[in-house]
Amino acid sequence: MQYKKPLVVSALAATSLAAYAPKDPWSTLTPSATYKGGITDYSSSFGIAIEAVATSASSVASSKAKRAASQIGDGQVQAATTTAAVSKKSTAAAVSQITDGQVQAAKSTAAAVSQITDGQVQAAKSTAAAVSQITDGQVQAAKSTAAAVSQITDGQVQAAKSTAAAASQISDGQVQATTSTKAAASQITDGQIQASKTTSGASQVSDGQVQATAEVKDANDPVDVVSCNNNSTLSMSLSKGILTDRKGRIGSIVANRQFQFDGPPPQAGAIYAAGWSITPEGNLALGDQDTFYQCLSGDFYNLYDKHIGSQCHEVYLQAIDLIDC
C-alpha cells in the first residue's frame, strides 16, 4: 500500500518526509488508497468497539458482547479485551478516551472503547457473565450489548478486557440464546426490557432444521450496533475523511503508529490525520486498511495501525451508534 507524503524536506531523516511538521497542511496526511465503498461522511456521532479478526468469521453464529472503546483525558483510546458471547451481537457499548487523546483498549467485559484525557484510545480487559436458568430448566442467553471504547483525558483511546454474556436455562432444561439488536433496549411498564431494530431470528423448516436469515446492511448506514454513551466514551464525528472527538481533537496515527486524538493540529510527527472511512461491513478504516492492532500496555490495550510487538493482536474497530441510556 502506497502513501502520500507532505511537501516538505527535512534534514533530520528521510523517514521524516512521511511525518507531520507544524507548518504543514495536516489534512493532506492521508493514505493514497481508499476503501472501496467506504463512507467518509457520517451523519451522527459514533463510537467503536473492538472485534478480534480471528473470531470475526464466526460472529454470525456466536458473537461477542462488545464494550465500546473509552477515551481518557489525554485523548488516548482504550479498548478492553473481550470474550466471545453465546448469542448474536446486539447493542454495543463504546470505547473510552483518556485526557491526552490516546486511544487504548482496557481489559473488559465486552465494553466500549474509552478515551483518556490525553486523547489516547484504550481497551480494557473483560470477564464473562454466567449462564442463567429459568424455572422450567431451559438455559437461555440474553441479548448481548457491546460496550463502547473509552477515551482518557490526554486523547488516548483504550479498550478494557471484556466479558461475554452467558447462556441461560429456563425451567424445562432447554438452553436458549436470544437475538441481537441494533437499537438501544427500552423498558415497558411491566418491567420487561425490550430492544428495537432486532435482527431477524432463526427459522425452522419442515424437516426440523433451524436456519438463520442472512443479515442485510444498509449501504448508506452500515452501522448496525448501538451502545450507551457516557462521559468517558470515545465519541467521534467523521467528515470528509477526518475524525474528531467530542473535544474537537483530530484522530491521527502518530509517530509511534498509535491511534490517538490531538490538537488541532495533530501532534508533530503524525503520520496520518485524514483518510478515515466506515466500511460497508461497519468497521473503521484508514485508507484501504480496515484492520488495526491492540497491543497490551499494563491493564489496557493501546491501538495501532501496525503490528509493533509480541503483545499485539489484529482487530477490527467496529463502528457503533451512541445513545443516552
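Glycine too: its Cβ is placed from the backbone N, Cα and C atoms.
Keep in mind that this structure shows the original residues, not the substituted ones.
A 10 Å cutoff on Cβ-Cβ distances gives Val113 (variant position) a total of 54 other Cβ atoms nearby, all chains included. Under its natural variant annotations, Swiss-Prot gives Val113 to Ala the following note: In strain: RAY-3AD.
Its Cβ taken as reference, Thr117 (variant position) is surrounded by 25 other Cβ atoms within 10 Å in the chains shown. Here Swiss-Prot describes Thr117 to Ser as a natural variant; the accompanying note says: In strain: RAY-3AD.
Look at Thr117 (variant position): DSSP puts it in a strand.
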